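Feature annotations, courtesy of Swiss-Prot:
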| type | residues | note |
| --- | --- | --- |
| MUTAGEN | Asp29 to Ala | Increases IL3-induced production of IL4 by basophils |
| MUTAGEN | Leu39 to Ala | Impairs interaction with CSF2RB. Impairs IL3-induced production of IL4 by basophils |
| DOMAIN | 54-82 | domain 'ITAM' |
| MUTAGEN | Tyr65 to Pro | Impairs IgE-induced mast cell activation in the presence of antigen; Impairs IgE-induced mast cell survival in the absence of antigen; when associated with P-76. Impairs IL3-induced production of IL4 by basophils; when associated with P-76 |
| MUTAGEN | Tyr76 to Pro | Impairs IgE-induced mast cell activation in the presence of antigen; Impairs IgE-induced mast cell survival in the absence of antigen; when associated with P-65. Impairs IL3-induced production of IL4 by basophils; when associated with P-65 |
Amino acid sequence: MISAVILFLLLLVEQAAALGEPQLCYILDAVLFLYGIVLTLLYCRLKIQVRKAAIASREKADAVYTGLNTRSQETYETLKHEKPPQ
């Protein structure tokens, strides 16, 4: 009996408010659009900051080797063997 009353009340209900007011849908669409743009900008900013931090840390690591020079001589030198005169 209660389910029949609920069904009857649902049939009498007029259109849903969201379907009757398209302006509300447009406003919600604009809010979601702006939300997407803001999130995209924040994501790009974060990626750029991470990339800059990685470059800075790489340069900092390279600074350790700044004072070092490569050897001018080879570790192993070739011996010059002269043939004795005959």
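Count begins at 1; order follows the chain as displayed.
Using N, Cα and C of the backbone, Cβ positions are placed for all residues, glycine too.
Here the original residues stay in place, and none of the substitutions has been built in.
For the pair Asp29 (mutagenesis position) and Leu39 (mutagenesis position), the C-alpha distance works out to 15 angstrom. There are 10 other CB atoms within 10 A of the CB of Asp29 (mutagenesis position), with all protein chains counted. Here the Cα atom of Leu39 (mutagenesis position) is found 60 Å from that of Tyr76 (mutagenesis position). The DSSP secondary structure for Leu39 (mutagenesis position) is helix. Look at the mutagenesis positions Leu39, Tyr76 and count other Cβ atoms within 10 Å of each Cβ; Tyr76 has the fewest.
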